[in-house]
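> Mind having a look at this structure? Questions to follow.
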Amino acid sequence: MASVPTHQSEKEKKNDELSTAILKDKVKPNRLIVDQSEQDDNSVIAVSQAKMDELGLFRGDAVILKGKKRKESVAIIVSDESCPNEKVRMNRVVRNNLRIRLGDVVSITPAPNLSYGTRIHVLPIDDTIEGLTGNLFDVFLKPYFLEAYRPLHKGDIFTVQAAMRTVEFKVVETEPAPACIVSPDTMIHYEGDPIKREEEEESMNDIGYDDLGGVRKQLAQIKEMVELPLRHPQLFKAIGIKPPRGILLFGPPGTGKTLIARAVANETGSFFFLINGPEVMSKMSGESESNLRKAFEECEKNQPAILFIDEIDAIAPKREKTNGEVERRIVSQLLTLMDGVKGRSNLVVIAATNRPNSIDGALRRFGRFDREIDIGIPDAVGRLEILRIHTKNMKLADDVDLEQIANECHGFVGADLASLCSEAALQQIREKMELIDLEDDQIDAEVLNSLAVTMENFRFAQGKSSPSALREAVVETPNTTWSDIGGLQNVKRELQELVQYPVEHPEKYLKFGMQPSRGVLFYGPPGCGKTLLAKAIANECQANFISIKGPELLTMWFGESEANVRDVFDKARAAAPCVLFFDELDSIAKARGGGAGGDGGGASDRVINQVLTEMDGMNAKKNVFIIGATNRPDIIDPAVLRPGRLDQLIYIPLPDEASRHQILKASLRKTPLSKDLDLTFLAKNTVGFSGADLTEICQRACKLAIRESIEKEIRIEKERQDRQARGEELMEDDAVDPVPEITRAHFEEAMKFARRSVTDNDIRKYEMFAQTLQQSRGFGNNFKFPGEQRGSDAPSAPVPAQDDDDLYN
């Protein structure tokens, strides 16, 4: 039987690989890794002789180079014996033209039809010719092109060094287009205004797939849906289906929906038409529909095209819920336009929204927006990819650990990480502000070179940034550890088995073919550390932690309380692995049917129904754990406590003596204490005190010490002033601390105010509940399978620990 889950996991693994198969680079002999060139020539690339033979090329052949974002260039190929077989050497100018960096992959194809040019038009970049006198042609262009036969591609930039200057030129036009070889007979035009550097940099910074991080699976889906039909429509024709028409991207704000659409347009070289939802609306009758029609007509003319509708929920809300006639007409118009897109036309409509459920249902059927792709909150790996993208042009100090930052930024989306990087950089500039004078025309080069963003700057930025998508329910990773909690060893073990094992050892559950338990309920007197335990386990396995206070889910509006529950569970799934902590569970999970009269039409009944269905629907693949805490286990609906939901019921009792000692030590770990203060004696004399009561004693002792310290300082200052008034000589002020530490006297005084928050009567109630639970569990104490006696080598059942701190009683 154990082989079944393994087989299943292999199948799932294969499906995962297939889902991202489109992203894998195909291994071809002409795809080579880019390396730094040893000779700085803009027109020459070098490969090994063996690679030239394999590709059927000869020294001096012209080749076409294909880089990223559909950029192409041309060059002359030569052999270099020191070049490894899988690499190609090229200089920085060629790399920039292809939008690639060292280590990227470039493809090389022969260009036998590349002819000599009749004319070319080149223009200089403005900031490289400032203050230049003399003829550009005679000084720069003529010697450069006479030196060798140079191939050029439209859009290329090349640099020419002469007269102690380096000038950059851009190829505006070539005849024949798009590339040619410049020979002595080629006419060179260089008239016209120089090209502005800003415009050139804008085109250099076109967004491509490289600028997208944390959306690997979604990108694979989009490439299947968009690139395949645009580049190879015959694929769909051969298999006999129509290519998809529309894609709906949805997800929280800032995850990169618009960015993905722009990247796809740039990488496919398609015409890109952007419609912002609200801009379509017009007060003139019929004009809104006309705007939509024009957009579709424009795209039909410029195929292949991508029409991107941002914020589609603004123009296509549910018709039955809108009062405005205009919105209904726009939705109808959009439906007919989507249906009117010709079957084989190279037009794909992409729409984006944060609220997919508010869009008209007719738009979401097959044949319109066929695919809905969730652009969710990135995980740690995705966050690291995004951070690397945003910091690739930043100057980072050696101590910056991007991996650590990525692990700590739970719930951050791409926009939040971009903001984090810019805040860290600004903090670095603030630190250097004393060296910068705003009145100066230029900043000293030494100051500019000393700028480097440090880990300390990132730490500061992390303190100021919070995840935008989860601001309503802050997802945090707590910093509480097991050492902060005194005693409760068995409870800790049980929690580790519940939360840590499924996260850290998922293969064990696969091996035995069983789903891990998903929920636990802590019950016990108030102030015994139920919340603290939940935080510690979330921190221990690096899970997110969403704390939900029961009463905040209930609202006066019909149906909204249930929607709040749904949202909370959706957020937990997005931020998995996640511990969902329901504090005061009894406020939302009371036994149903009791309060029909006065709770707003049974709002709490509906909320508990929603919680139950969400618990049953917890996706097995998502590591979401539910921990509930309550002081009133007797009034909780029994359906919540059945196995499969909150099946582990753990009693958190009042701390025993050893635990009280631990709690006192944890509370006072940062406090200076006098040597004669005996915490063991204090723990012995606080029987029946909860953790919160003990913490209050410590706080009161600290308060008394602070009061005494301030009073003594005031008295010393008064005596000093009196002596000064009498004209006496003042002694040297040694600034002695009047109260250096907390003493026994402070604790003796604090104990006069100490009180027990849990009465004996309360404890009896909890113990009775625990006893009833224990009796209902003992059903199978004497159960044994029939058959032969067990041999000595048979595995024996684990003997339950007979601790006084038993979990369940």
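A Cβ is built for glycine as well, from the same backbone N, Cα and C atoms used for every other residue.
Those substitutions? Not in this structure, it's all original residues.
In case it helps, Swiss-Prot gives these features for our protein:
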BINDING   Pro253, Gly254, Thr255, Gly256, Lys257, Thr258, Leu259, Asn354, His390  ATP 1 binding site
BINDING   Gly527, Cys528, Gly529, Lys530, Thr531, Leu532  ATP 2 binding site
MUTAGEN   Lys257 to Ala  Loss of ATP binding. Complete loss of catalytic activity. Complete loss of catalytic activity without affecting oligomerization; when associated with A-365 and A-530
MUTAGEN   Glu311 to Asp  Severe loss of ATP hydrolysis without affecting ATP binding
MUTAGEN   Glu311 to Asn or Ala  Severe loss of ATP hydrolysis without affecting ATP binding and moderate reduction in cooperativity between the 2 ATP-binding regions
MUTAGEN   Arg365 to Ala  Slight reduction in catalytic activity. Slight reduction in catalytic activity; when associated with Q-311. Complete loss of catalytic activity; when associated with A-257 or A-642. Does not affect oligomerization; when associated with A-257
MUTAGEN   Pro467 to Ala or Ser  Slight reduction in catalytic activity; when associated with Q-311
MUTAGEN   Arg471 to His  Restores normal catalytic activity; when associated with Q-311
MUTAGEN   Lys530 to Ala  Loss of ATP binding and impaired rotation between the two ATP-binding regions in the hexamer. Complete loss of catalytic activity. Complete loss of catalytic activity without affecting oligomerization; when associated with A-257
MUTAGEN   Lys530 to Thr  Complete loss of catalytic activity
MUTAGEN   Glu584 to Gln  Severe loss of ATP hydrolysis without affecting ATP binding. Does not affect rotation between the 2 ATP-binding regions in the hexamer in presence of ATP or ADP. Complete loss of catalytic activity; when associated with Q-311
MUTAGEN   Glu584 to Asp  Severe loss of ATP hydrolysis without affecting ATP binding
MUTAGEN   Asn631 to Ala  Severe reduction in catalytic activity. Complete loss of catalytic activity; when associated with A-354
> Taking the Cβ of each of the recorded positions and counting other Cβ atoms inside 10 Å, which one has the highest number: Lys257, Arg365, His390?
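Per the Cβ count, the most surrounded site is Lys257.
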> CA-CA, which of the recorded positions Leu259, His390, Pro467, Leu532 lies nearest Glu311 (mutagenesis position)?
Leu259
> Other than Gly527, Cys528, Gly529, Lys530, Thr531, Leu532 themselves, what residues in this chain have Cβ atoms within 8 Å of the centroid of the ATP 2 site's Cβ atoms?
Phe522, Pro526, Leu533, Ala629, Ile652, Gly691, Ala692
> Closest of the recorded positions to Pro253 (ATP 1 binding site), Cα to Cα, picking from Arg365, Gly529, Lys530, Glu584?
Arg365
> Round to the nearest Å and give the CA-to-CA distance linking Glu584 (mutagenesis position) with Cys528 (ATP 2 binding site).
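Checking the Cα atoms of Glu584 (mutagenesis position) and Cys528 (ATP 2 binding site) gives a distance of 14 Å.
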> Can you figure out which of Leu259, Arg365, His390, Asn631 (the recorded positions) comes closest in space to Lys530 (mutagenesis position), comparing Cα atoms?
Asn631
> Determine, from DSSP, whether Gly527 (ATP 2 binding site) sits in helix, strand or coil.
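In three-state terms, Gly527 (ATP 2 binding site) counts as coil.
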> Counting only residues 6+ away in sequence within the same chain, which have a CB under 8 Å from the CB of Asn631 (mutagenesis position)?
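Within the chain, Asn631 (mutagenesis position) has Cβ neighbours under 8 Å at Tyr523, Gly524, Pro525, Pro526, Glu584, Asp586.
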> What is the total of other Cβ atoms whose distance to the Cβ of Leu532 (ATP 2 binding site) is within 10 Å?
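17, counting other Cβ atoms within 10 Å of Leu532 (ATP 2 binding site).
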> Find the one among the recorded positions Arg365, Pro467, Gly527, Cys528, Gly529 whose C-alpha lies closest to that of Leu259 (ATP 1 binding site).
Pro467
> How many neighbouring Cβ atoms, not counting its own, are there within 10 Å of the Cβ of Gly527 (ATP 2 binding site)?
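Taking every protein chain into account, the count is 20.
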> Sorry to bug you, but what's the C-alpha spacing from Pro467 (mutagenesis position) to Cys528 (ATP 2 binding site), rounded to the closest Å?
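Their Cα atoms are separated by 31 Å.
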> CA-CA, which of the binding-site residues His390, Gly527, Gly529 lies nearest Lys257 (mutagenesis position)?
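That would be His390, nearest by Cα distance.
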> Quick check on the binding-site residues Leu259, Cys528: which one has the highest count of other Cβ atoms within 10 Å of its Cβ?
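Of Leu259, Cys528, the one with the most crowded Cβ is Cys528.
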> Can you grab the distance from Gly529 (ATP 2 binding site) over to Pro467 (mutagenesis position)? Cα atoms, rounded to a whole Å.
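Distance between the two Cα atoms comes out at 28 Å.
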> Around the C-beta of Thr255 (ATP 1 binding site), how many further C-beta atoms are within 10 angstroms, looking at every protein chain?
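Total other Cβ atoms inside 10 Å, all chains included: 28.
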